[in-house]
Amino acid sequence: MTEKVKQHAAPVTGSDEIDIGRLVGTVIEARWWVIGITTVFALCAVVYTFFATPIYSADALVQIEQNSGNSLVQDIGSALANKPPASDAEIQLIRSRLVLGKTVDDLDLDIAVSKNTFPIFGAGWDRLMGRQNETVKVTTFNRPKEMADQVFTLNVLDNKNYTLSSDGGFSARGQAGQMLKKEGVTLMVEAIHASPGSEFTVTKYSTLGMINQLQNSLTVTENGKDAGVLSLTYTGEDREQIRDILNSIARNYQEQNIERKSAEASKSLAFLAQQLPEVRSRLDVAENKLNAFRQDKDSVDLPLEAKAVLDSMVNIDAQLNELTFKEAEISKLYTKVHPAYRTLLEKRQALEDEKAKLNGRVTAMPKTQQEIVRLTRDVESGQQVYMQLLNKEQELKITEASTVGDVRIVDPAITQPGVLKPKKGLIILGAIILGLMLSIVGVLLRSLFNRGIESPQVLEEHGISVYASIPLSEWQKARDSVKTIKGIKRYKQSQLLAVGNPTDLAIEAIRSLRTSLHFAMMQAQNNVLMMTGVSPSIGKTFVCANLAAVISQTNKRVLLIDCDMRKGYTHELLGTNNVNGLSEILIGQGDITTAAKPTSIAKFDLIPRGQVPPNPSELLMSERFAELVNWASKNYDLVLIDTPPILAVTDAAIVGRHVGTTLMVARYAVNTLKEVETSLSRFEQNGIPVKGVILNSIFRRASAYQDYGYYEYEYKSDAK
C-alpha cells in the first residue's frame, strides 16, 4: 500500500486586515460569473454600435484679415493704427441668430422629414439593409395655428404621388413638383426617393428652435493665439446636409461682414441720392434768376475787379463745402479738442473771415454789379456743389463695389470620411471594462454580505462541535442533477456514492463519522439518530443515506426513515418504490411492521416518504409516529431519520423529541455562522440537544487557500 499526503498551508491573516489574497481568490472562484457578465456587456456594446445612428463631422476654415482701411478721410493723415479683429467677438458673431437664421431660411431647415421606422432598432436595421438613403425633399410646409400640435404623416404611393394625413383628421393627396393646398395646409414636395409604402413624418419647427439646434451642433475655435484663423466644425447624421449647412454658415458670415463694411458707403449713397435732386433744383432756380436779370438789364458785363472778387468768393464757397464733408468724416474719429479737428476749424474760420472781406468789397460796388455778382456766385457755387456731390457719389459707388470685407473662406466645408461617433472600439472596450468592474464588485459584495463557513475552526471557536468535515466528491458532483428554483440551486443525487465509488474521500470521511457516532451514541437514550440540516440543498440526504450504507456494511441492521414528506427522494436514490410510505403509515393506511422496504444494500432498509400529505407536521405529532419509532428502535441496530431543514419547517423539532442523538448538516461556504447558531437556538428552545455539526461539501477555495491549510490524502493499493 502507498500513502500520499499533500499539505497546502499559508499564514492566517488578521480579521481586521484587508486580505488581498482572499479577494483575488473570491473573484477566481466566481470567474464564470465575471466572464458571463462581461460578455453580456460586450455583446450589448456590439449591438449598440451596430444600431446606433452614426454621427459625421464637417469642417471649414475661415481667415479674419486685418482691416484694409478704406476710409474717406485717409488724406487727413491721422487715422488709428490697424488691429486684427477680436476672435471672441467674431466667434459669437458666427453663432449669432443673424448668421444662423439666414442659414435656416436658405436651406429650409425649419422643415424636417424623418422616416418612420421601428423604435430604437429601426433606423439601424435600415442602414444594415441599405435603405438609409430613402428621402423625401420638402421645400415648403405651412399649417394653420390650430394644427400646430398635430403630427403630419406623408405616405409614399410611388415616385410621383403621395398622401398627407394628420392625427387630427386631415387628409390630402399630392404630387411631387406641385404645391398642395388644402384647409390652410401648404406643402411642396420637390422629389421622392423612397419605395412605395414608406412613411415619413413632416415637422415644422420654429426658426428659433432650429437656430438653437445649429448652435448645439456648431463648434468654432481659434487656431492659435491671435492668429485670425477660425476653425468651424459641424456634426450631424446626414453627410451632405452638414456640409451644406456649414458652407451656408461660412458664406452668410462672410456676406454679413461685407455688408457691415459697406454699410457706411451705402448710407452715404442713400443720403446723396436724396440731396442731389434738391441741389439740382436750387441750381436751376439760381440759373433762371441770373438769366432773367441779364435779360432785364440787357446782359450787363462785370468789370475785371468785380469778376476777380466773384471768382474768389466762389472758390471760398467750394473750399467751405469741402471742409463740411471733411468735418463730417473727422467727427466720427475725433473730438473738437483734437489737433486735427482744431486745424480744420481754424481753416474754416479763416475762410469765413476771407469771405466776409469779399462781401464787404461787393457791398461797395454799384447795386447792379452787386446783384449780378450775387446771382452769378449762387449759380457757380451751386454748380460746384452739384459737381462735388456727383463726384462723391461715384467715389462711394466705387467704394461699395470694391469692399471685400475682412473675412476670407480659406477651406470650404468638407465632410470627413470617417464616423465621428460612436467610437466602436472605445465603446466595446469601455463596456468590457465596465462589465468586468461591476461583476467583480458584485462578487466581492456578495462575498462580503453572505460569507459562508469556510473552516471547521470557525464553528469550534464559537463552541460548536464539528463531528465530521466531508469533502466535496467530484465523482458525485458529475452525476448530480441541478435545478435552480427561485435563484436557489437544488442538488439531487442519482446514485449512492458508497455504492458507486466506495473509495471516494467523501466516503472515507463518512466512515470516520461512523466511528465518532459509535462513541457519541453510547450515552444516548435510544439508537435513533436524527439527521437535519440548516437550510435546503446542503447535502443532508447525501450524508444520511451514505452514512446508513457504510454502517450497514459493518454487519448492523440499519433503517432509514425519510421524514421529509414534502421533498424527500431517498426512494429514488436507493431504487425502491414510494408505495405505502411514511405518510400512509401515519394516517393508518399501512402496517408498521411491514413498512420497511429492503434496498440493494444488505441489512439496509428504507421507509420512503410516501405520498405528499397536506399536513406533514401534524402527522409527525401523532401517536402513530411514536409507535413507528419505538418499533424501529427495537428491530434495528440503528435508526436514521432524515428530516427537513430546521430553518424551513418545524418537522425536525417534532421528530427530535423521539430520538436519542441529533446531528445537523451545514454546507461549506454556503451556510453562515449566524444560520448555524439560529438553528441550534431553535433546537435548544424545543429542548432538543444537538450533538454537533457535520460540515459538508468542503472544497479547496481559491479565496481560502491560504487560511487554515488544506490536506489531500490518497491511500490506494500498490500497482502490481
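Any Cβ shown, glycine's included, is placed from N, Cα and C.
Since this is a predicted model, take the numbers as computed values, not measurements.
Around TYR467 (mutagenesis position), taking its Cβ as the centre, 17 other Cβ atoms fall within 10 Å, counting all chains. A strand conformation is recorded for TYR467 (mutagenesis position) in the three-state DSSP classification. Here the residue is the original one, but Swiss-Prot notes a mutagenesis experiment at this spot, TYR467 to Phe: No loss of autophosphorylation.
According to Swiss-Prot, the mutagenesis experiment TYR491 to Phe carries the annotation: No loss of autophosphorylation.
The annotation that Swiss-Prot gives for the mutagenesis experiment LYS540 to Met reads: Loss of autophosphorylation. Secondary structure from DSSP puts LYS540 (mutagenesis position) in a helix.
What Swiss-Prot notes for the published mutagenesis of TYR569 to Phe is this: Loss of autophosphorylation. In the three-state DSSP classification, TYR569 (mutagenesis position) falls within coil.
Here Swiss-Prot describes TYR636 to Phe as a published mutagenesis experiment; the accompanying note says: No loss of autophosphorylation. The number of other CB atoms found within 10 A of the CB of TYR636 (mutagenesis position), across every protein chain shown, is 21.
Neighbour counts of Cβ atoms within 10 Å were compared for the mutagenesis positions LYS540, TYR569, and the top value is held by LYS540. For the pair TYR467 (mutagenesis position) and LYS540 (mutagenesis position), the C-alpha distance works out to 14 angstrom.
Here the C-alpha separation of TYR569 (mutagenesis position) and TYR636 (mutagenesis position) works out to 22 Å.
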